[in-house]
Amino acid sequence: MEAVLNELVSVEDLKNFERKFQSEQAAGSVSKSTQFEYAWCLVRSKYNDDIRRGIVLLEELLPKGSKEEQRDYVFYLAVGNYRLKEYEKALKYVRGLLQTEPQNNQAKELERLIDKAMKKDGLVGMAIVGGMALGVAGLAGLIGLAVSKSKS
């Protein structure tokens with residue numbers, strides 16, 4: 001599963017699917033499969049703007065898809081949001097998938113990895129906030145010391 005989350009699309013694949021998508025768009029009608037393939041490539045890009053664009057395309061597809069297609073759309077929406085560190089959104093999608101398919105092992109594993117990432121980022125976030133609080137307290141102490149020395 002971690003391979004799926006960390007896999008990067010090749011520039012060549014991205015350009016090929018982008019060309020196909022734009023060609024169909026120019027002709028006035030983009031097929032669901034073309035839009036999904038392009039979105040799937042974008043979600044695996046190393047650029048956050050591409051990932052966001054892929055998420056938008058997947059969200060557009062969601063109401064149009066069959067049950068099987070929707071499962072894929074929701075899964076890659078979770079993957080895209082995970083890659084953007086939008087863990088709450090990623091969890092929303094993966095838990096929605098697990099409601100309809102409680103035995104989906106891929107979704108269970110993705111949920112576990114999202115929870116793990118949230119805990120890791122949460123601890124890092126708390127450490128940063130704690131460090132900032134110590135820094136502010138230290139600065140206040142130094143200012144207090146300087147003020148008291150200047151009065152002496």
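Glycine too: its Cβ is placed from the backbone N, Cα and C atoms.
Under its mutagenesis entries, Swiss-Prot includes Leu77 to Ala with the note: Loss of mitochondrial fission-stimulating activity; when associated with A-84; A-91; A-97 and A-98. All protein chains considered, the CB of Leu77 (mutagenesis position) has 25 other CB atoms within 10 Å.
Under 8 Å, Cβ to Cβ, and six or more positions away along its own chain, Leu84 (mutagenesis position) finds Asn48, Ile51, Arg52, Ile55. Under the DSSP three-state reduction, Leu84 (mutagenesis position) is assigned to coil, being neither helix nor strand. The mutagenesis experiment Leu84 to Ala is recorded by Swiss-Prot, whose note states: Loss of mitochondrial fission-stimulating activity; when associated with A-77; A-91; A-97 and A-98.
In Swiss-Prot, a published mutagenesis experiment is listed as Leu91 to Ala, annotated Loss of mitochondrial fission-stimulating activity; when associated with A-77; A-84; A-97 and A-98. Within 10 Å of the C-beta of Leu91 (mutagenesis position) there are 18 other C-beta atoms, taking all protein chains into account. In the three-state DSSP scheme, Leu91 (mutagenesis position) is classed as helix.
In the three-state DSSP scheme, Leu97 (mutagenesis position) falls into the helix class. According to Swiss-Prot, the experimentally introduced change Leu97 to Ala is described as follows: Loss of mitochondrial fission-stimulating activity; when associated with A-77; A-84; A-91 and A-98.
Non-local neighbourhood of Leu98 (mutagenesis position): Asn104, Ala107, Lys108, Glu111, each in the same chain, at least six residues away, with C-beta under 8 Å from its C-beta. Experimental mutagenesis at this site is recorded by Swiss-Prot as Leu98 to Ala, annotated: Loss of mitochondrial fission-stimulating activity; when associated with A-77; A-84; A-91 and A-97.
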Problem set entry | Distance [Cα-Cα, Å, rounded] between Leu77 (mutagenesis position) and Leu91 (mutagenesis position) | 10
For this session: Restricting to the same chain and to sequence separations of six or more, state which residues have a Cβ under 8 Å from that of Leu97 (mutagenesis position).
Result: Arg71, Val74, Phe75, Ala78, Asn104, Ala107
